[in-house]
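This report concerns only the one structure given below.
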Amino acid sequence: MIQKRKTRQIRVGNVKIGGDAPIVVQSMTSTKTHDVEATLNQIKRLYEAGCEIVRVAVPHKEDVEALEEIVKKSPMPVIADIHFAPSYAFLSMEKGVHGIRINPGNIGKEEIVREIVEEAKRRGVAVRIGVNSGSLEKDLLEKYGYPSAEALAESALRWSEKFEKWGFTNYKVSIKGSDVLQNVRANLIFAERTDVPLHIGITEAGMGTKGIIKSSVGIGILLYMGIGDTVRVSLTDDPVVEVETAYEILKSLGLRRRGVEIVACPTCGRIEVDLPKVVKEVQEKLSGVKTPLKVAVMGCVVNAIGEAREADIGLACGRGFAWLFKHGKPIKKVDESEMVDELLKEIQNMEKDGGTN
């Protein structure tokens, strides 16, 4: 069992982060924030997918102006993403955001960062210190020669110490780079020296399978080491995919369970059914199920039930038929044309019982 790193607990709106709270899944909208309707529609989709905190970009004044309505109508806490324009941090807090994300390296003078922190303290707004390889302080680049893991960690520790000195503790830190091992090492260095909650992810991971794999490896390593209080899978894709991927990573490590986890055999010469087609149909029809269930779809009856005995329910497919099984025991033989519908009926019954029977 994974032993999670002990961190202090903070709050972003009504969401607890760190301490004994579960790891929180975040994402970021890809809409123009000033397009309130599009932004709220995407926030709704993210929320329905399981997102618990959402970040929005505020590069322009019109984006800041849109925040009040977005915050008011959002079903989850909203974080304003601030870069290069410290005035937008103050304005965003006036509009009621629950948190702000700043990169001190591109904000400017230390006095300005402190003023932002003092305002956040006054308003009860959480702050995320964002450190990444693309905007490291000049003196650290000169010291290390490049954005090394040590340089990134030192930057994060430097600003963390300043926040503590200023009497502000409702903050978390993110240390991100596009290199997986550098990212892991930087977070490990920071985690060994402080109890500040960490937001983890791999920046600029890319799109499709490559982006998902890169993020899964980087995030998975840190989570296995007990590091990470909030997580975002950064992909060049629909942000809903980020949320879905984050939950798959957490489910794989036994850290969160939400919705259906489908397991299926890799196929071999024994299968008598178009298994990829069946799995895809099952995935699509179960996408709206919120009850944590493990569903197995196996391509033959030889070892299927034994191999999938840890599943809550599943199908072991044969030629023209399938065995429907629950908790490792066959309960019904069904025709191939009816097997998916029979599986769905049984899952609906399990949902009514809370997934236990």
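Cβ atoms here come from the backbone N, Cα and C positions, even for glycine.
None of the noted substitutions appears here; every position holds its original residue.
Pulled from Swiss-Prot, these are the features on record:
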{"type": "BINDING", "residues": "Cys265, Cys268, Cys300, Glu307", "note": "[4Fe-4S] cluster binding site"}
{"type": "MUTAGEN", "residues": "Gln26 to Glu", "note": "Reduces activity 100-fold"}
{"type": "MUTAGEN", "residues": "Arg55 to Lys", "note": "Loss of activity"}
{"type": "MUTAGEN", "residues": "Asp81 to Asn", "note": "Loss of activity"}
{"type": "MUTAGEN", "residues": "Arg101 to Lys", "note": "Reduces activity 500-fold"}
{"type": "MUTAGEN", "residues": "Asn103 to Asp", "note": "Reduces activity 200-fold"}
{"type": "MUTAGEN", "residues": "Glu242 to Gln", "note": "Reduces activity 12-fold"}
{"type": "MUTAGEN", "residues": "Arg256 to Lys", "note": "Reduces activity 2-fold"}
{"type": "MUTAGEN", "residues": "Glu307 to Gln", "note": "Reduces activity 4-fold"}
What is the nearest of the mutagenesis positions Gln26, Arg101, Asn103 to Glu242 (mutagenesis position), using the Cα of each? Gln26
Checking the contact step here: among the mutagenesis positions Arg55, Arg101, Asn103, which have a Cα within 10 Å of the Cα of Cys268 ([4Fe-4S] cluster binding site)? none
Where among the mutagenesis positions Gln26, Asn103 do you find the Cβ with the fewest other Cβ atoms within 10 Å? Asn103
Through the lens of DSSP with three states only, how would you label Glu307 (mutagenesis position)? helix
Between the mutagenesis positions Arg55, Arg101, Arg256, whose Cβ has more other Cβ atoms within 10 Å than any of the rest? Arg101
Sort Cys300 ([4Fe-4S] cluster binding site) into helix, strand or coil using the DSSP assignment. coil
Of Asp81, Asn103, Arg256, Cys300, Glu307, which recorded positions come within 10 Å of Arg55 (mutagenesis position), going by C-alpha to C-alpha distance? Asp81
Residues lining the [4Fe-4S] cluster site besides Cys265, Cys268, Cys300, Glu307 (CB within 8 A of their CB center) are Pro266, Thr267, Arg270, Ile271, Met298, Gly299, Val302, Asn303, Ala304
How many Å separate the Cα atoms of Gln26 (mutagenesis position) and Asn103 (mutagenesis position)? 18
Taking the Cβ of Cys265 ([4Fe-4S] cluster binding site) as centre, how many other Cβ atoms lie within 10 Å? 20
